[in-house]
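Colleague: This is the feature table in Swiss-Prot:
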{"type": "BINDING", "residues": "CYS169, CYS172, HIS191, CYS194", "note": "Zn(2+) 2 binding site"}
{"type": "BINDING", "residues": "GLY471, VAL472, PRO473, GLY474, THR475, GLY476, LYS477, THR478, ILE479, GLU562, ASN595, ARG660", "note": "ATP binding site"}
{"type": "BINDING", "residues": "ASP561, GLU562", "note": "Mg(2+) binding site"}
{"type": "DOMAIN", "residues": "226-344", "note": "domain 'BAH'"}
{"type": "MUTAGEN", "residues": "PHE190 to Ala", "note": "In ORC1b-PHD(F/A); reduced H3K4me3 interaction"}
Amino acid sequence: MASTPRAKTFKSPTKTPSNIYRKSYLSPSSTSHTPQTPETHTPLRRSARHVSRKIDLGNDPIDAPGNDPIEGMNLIRKRERAPRKPTTDVVPSKSKKTETPKKKKKIDSFTPVSPIRSETIKKTKKKKRVYYNKVEFDETEFEIGDDVYVKRREDSNSDEEEDPEIEDCQICFKSDTNIMIECDDCLGGFHLKCLKPPLKEVPEGDWICQFCEVKKSGQSQTLDLPKPPEGKKLARTMREKLLSGDLWAARIDKLWKEVDDGVYWIRARWYMIPEETVSGRQPHNLKRELYLTNDFADIEMECILRHCSVKCPKEFSKASNDGDDVFLCEYEYDVHWRSFKRLAELADGDSDSDQEWNGRKEEEVDDSDEEMELDDEVLKSKRGGLTSARGGANSRKGRFFGVEKVGMKLIPEHVRCHKQSELEKAKATLLLATRPKSLPCRSKEMEEITSFIKGSISDDQCLGRCMYIHGVPGTGKTISVLSVMKNLKAEVEEGSVSPYCFVEINGLKLASPENIYSVIYEALSGHRVGWKKALQCLNERFAEGKRIGKEDEKPCILLIDELDLLVTRNQSVLYNILDWPTKPNSKLVVLGIANTMDLPEKLLPRISSRMGIQRLCFGPYNHTQLQEIISTRLNGIDAFEKTAIEFASRKVAAISGDARRALEICRRAAEVADHRLNTNKSAKNQLVIMADVEAAIQEMFQAPHIQVMKSVSKLSKIFLTAMVHELYKTGMAETTFDRVATTVSSICLTNGEAFPGWDILLKIGCDLGECRIILCEPGEKHRLQKLQLNFPSDDVAFALKDNKDLPWLANYL
């Protein structure tokens, strides 16, 4: 195949920070219809920028075999599978100095992959890479997140055409610096003076050229299109080549240099024109509209022609005079599911959230690569100076677990217009949604989890193991496991730990316990099926050892939070999940998390035996640990007095030891202090003091429902205490009246209180249900009536712990 010489240097258009949405929340859509593009947000294009296009109003998709654009591109890929020629070093040799003219370098090694579906290239040896955030290449600066034109190898002749900086007028076929207007239909450029009648200025609103108006009126037979002068060669712009399918557009996801041969590469995330989608170009598609895909490819930087600019609808509507290389992107297109997804409007973030639905997982590409930390060096290429920047992709390792999937939403300008005070920084840092940089006070537990997982996946056989993690709420069980998995992911990228696949499931998100089969199978295979079919396929994989794809060869780590919610009448769900790791070659590691300590003892013997003896207890935090957690969050922020932090820590440690409650009290105390300082401008103490913490505690623990608990009858207090005690014993939020009545009888007998009887207890439970202190079913179910606390158990403990009439209640709370 003929190679394409590099295009001449072209000045990159001005880049804007809001080039395109930096992060997307992706999930295959259930519909395959092309979504409508709202005209209110993306008006039709009209501008005075220099544009040109042949007057062609065809709206049909690109012709391909079977009218399927993806099948058509498959024919192209057959020509790309030839073995690549070895690349040459871009650094010029210093030993030879001759005056002979240099020959143009052939770029047979350039292999931009089809944006329909990338071909995963198997690597035969490990390659060392140096990653960058920004490089200067051919006197043009490229950085992660830029949008660029990319050469299309299968039609290399189109890339060799001249790229005019100023396009020709569609009437006089001359290019000059006079103002031109763009037709919103055909995107053709016209001089104002060449129009009939001529225009003195660019009109407001939509503008359609006279030729398009004639075509729309149905009189195309009488249309006399202008013809270029004889010998005049019409040069197409990059925009025309892209929209006609002769070029590709991509977003730079990574930048690196191969240390072995010195060639610079990028990871490109492809854009797609509407004609290349399954629906083709629809009437509602704008002429400059592109779709961001979930398809990636690694290509050499020599394939890049120059910058373009892909904008969100809001920025696109303001880009009337930003040049010809401006495009709109409002939707993402899943090339595997052939579905559309509206892009979330996010700002300057990494595009990491698409890892769940990428057809080409990143670990499949980078597991064999040995990444190197970037050193200070001046890089030079054959084209010119190439400068490096510190950081790059090396700073983004291990980034797909847990709450790190959550993106940063766009902050309004009025919020960012002033400098944050210390109290405002403290309030933002103490939010429960804020992920801490480090996790203090749990290093011992994290080391034990790490050694357990490494020991489970390091063996080639990987027979499978189970670990049960338990502890009261708010003790850091889940976040500790997620932090361990994040660190292990970084070690996988470095090559010190063998690759694995990780599946995280929360029992609270399951409609029924059996749905966990469908969730596991979908996470492993990407296909959504019913739970019975999923159970059959999972049995074939874990029990019978059938392997389907490459992912099946990797060990699987399954994290199940709220494990106790999977308990059914016959306990078959837990039995199946815990039985799989015992099978030969299952390569399954199960981590179960629950609040109750003795859950294995409450299960059937066949299940508790499979759960194993590997258990890890997360005890409640004491006041010293809570103080360290809060101080770590507030590191570098001088907003709290030390006595205020200590007071909040001791108060929470005496009740429950819940770190989340301590953080919430401190955050509320910061809000109280901020209000106090705004009210009293002359206040000398600008920090959060003990009085602010006390006010926050009183506000939190003196809510109306707590006052109701304090004022109920003695038997009602015993009833609530029995419900809390039953919750601590079983770890189940939901219980039955039969169990609560049995617990009340035991408590009364132990402490010398007269048992009131079942009928009176039933009436007490119904009365508490009417007050909405508890949630209960109708009373006619009697012993089988289901009960559940409507508020946290900590609130019940706080309300009843210091009761003077029944001081022994504190022993059960």
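Keep in mind that glycine also has a Cβ here, set from the backbone N, Cα and C atoms.
Every residue here is the original one, so none of the noted swaps is modelled.
Can you walk me through where each of these features ends up in the structure?
Modeller: Mapped onto three states, the DSSP output places CYS194 (Zn(2+) 2 binding site) in helix.
Close to LYS477 (ATP binding site) in the fold, though at least 6 residues off in sequence, lie ILE469, HIS470, GLY471, ILE593, PHE618, each with a CB less than 8 Å from its CB.
All protein chains considered, the CB of ASP561 (Mg(2+) binding site) has 20 other CB atoms within 10 Å. DSSP assigns ASP561 (Mg(2+) binding site) to a strand.
The Cβ of PHE190 (mutagenesis position) lies under 8 Å from the Cβ of CYS169, GLN170, ILE171, MET180, ILE181, GLU182, CYS183, CYS209, each of these being in the same chain and 6 or more residues away along the sequence.
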Colleague: How big is the gap, in Å, between the Cα of THR475 (ATP binding site) and that of CYS194 (Zn(2+) 2 binding site), rounded to a whole number?
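Modeller: Cα-Cα distance, THR475 (ATP binding site) to CYS194 (Zn(2+) 2 binding site): 75 Å.
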Colleague: Run through the Cβ atoms and count how many others sit within 10 Å of the one on CYS172 (Zn(2+) 2 binding site).
Modeller: 15
Colleague: Looking only at the domain 'BAH' (226-344), what are its DSSP counts of helix, strand and coil residues?
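Modeller: Looking at the domain 'BAH' (226-344) with DSSP, the answer is 16 helix, 53 strand, 50 coil.
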Colleague: Across the domain 'BAH' (226-344), what does the pLDDT come to on average, as a whole number?
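Modeller: Taking every residue in the domain 'BAH' (226-344) and averaging pLDDT yields 87.
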Colleague: Would you say which of the binding-site residues THR475, ASN595 has the most Cβ atoms within 10 Å of its own Cβ?
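Modeller: Counting every other Cβ within 10 Å of each candidate, the maximum falls on THR475.
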Colleague: Could you check what DSSP calls GLY471 (ATP binding site) once collapsed to helix, strand or coil?
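Modeller: In three-state terms, GLY471 (ATP binding site) counts as strand.
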Colleague: Go through CYS169, CYS194, ILE479, our binding-site residues, and report the one whose Cβ sees the most other Cβ atoms within 10 Å.
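Modeller: Checking each of CYS169, CYS194, ILE479, the winner is CYS169.
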Colleague: Please state how far apart, in Å and to a whole number, the two most distant Cα atoms are among GLY471, VAL472, PRO473, GLY474, THR475, GLY476, LYS477, THR478, ILE479, GLU562, ASN595, ARG660, the recorded ATP-binding residues.
Modeller: 17
